[in-house]
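Features as listed in Swiss-Prot:
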{"type": "BINDING", "residues": "His63, His92", "note": "heme b binding site"}
{"type": "DOMAIN", "residues": "2-146", "note": "domain 'Globin'"}
{"type": "VARIANT", "residues": "His2 to Gln", "note": "In beta-1"}
{"type": "VARIANT", "residues": "Gly5 to Ala", "note": "In beta-1"}
{"type": "VARIANT", "residues": "Leu11 to Val", "note": "In beta-1"}
Amino acid sequence: VHLTGEEKSGLTALWAKVNVEEIGGEALGRLLVVYPWTQRFFEHFGDLSTADAVMKNPKVKKHGQKVLASFGEGLKHLDNLKGTFATLSELHCDKLHVDPENFRLLGNVLVVVLARHFGKEFTPELQTAYQKVVAGVANALAHKYH
């Protein structure tokens, strides 16, 4: 991912304020609501029958936190996203058979959730930087598929 020094410092400063549990759960929940076909990977999470059920589901929240913690690790290794996500790419490709397009969708949902939580602080410049990173992470997670 090619970022300017200003973009990197902006990403880091905002990320330090992110509540990984809250934003991770909301991002994954929104993915499952807006793109319901993604629920097939999470049938073992229990009730996903309504938007309210998804957003309140503790397993969705917990897994969202795990996903966002991994994303945070990626932010520490922007120069080696493929290496950072190699094991997760293999897991999602070989064992879970997740459509790699879902990584892009989740990245876009994450940007929306960050914008919702941070309002005016989430400037167009920060959005640009986060869009670059989520695209890079999605590409790294899809790497094993190629």
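Any Cβ shown, glycine's included, is placed from N, Cα and C.
Don't look for the substitutions in this one, it keeps the originals.
A quick note: this is a predicted structure, and the numbers were derived from the prediction, not measured.
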Next on the checklist: So if I measure Cβ to Cβ from His2 (variant position) and keep only same-chain residues at least 6 apart in sequence, which ones fall under 8 Å?
Outcome noted: Lys132
Next on the checklist: Among the recorded positions Gly5, Leu11, His63, which residue has the fewest other Cβ atoms within 10 Å of its own Cβ?
Outcome noted: Gly5
Next on the checklist: Helix, strand or coil for His2 (variant position)? Use DSSP.
Outcome noted: coil
Item to check | Gly5 (variant position) and Leu11 (variant position), distance between Cα atoms, whole Å | outcome: 10
Checklist entry - Using Cα coordinates, what distance in whole Å links Gly5 (variant position) and His63 (heme b binding site)? => result 31
Checklist outcome for this item: Mean per-residue pLDDT in the domain 'Globin' (2-146) works out to 89
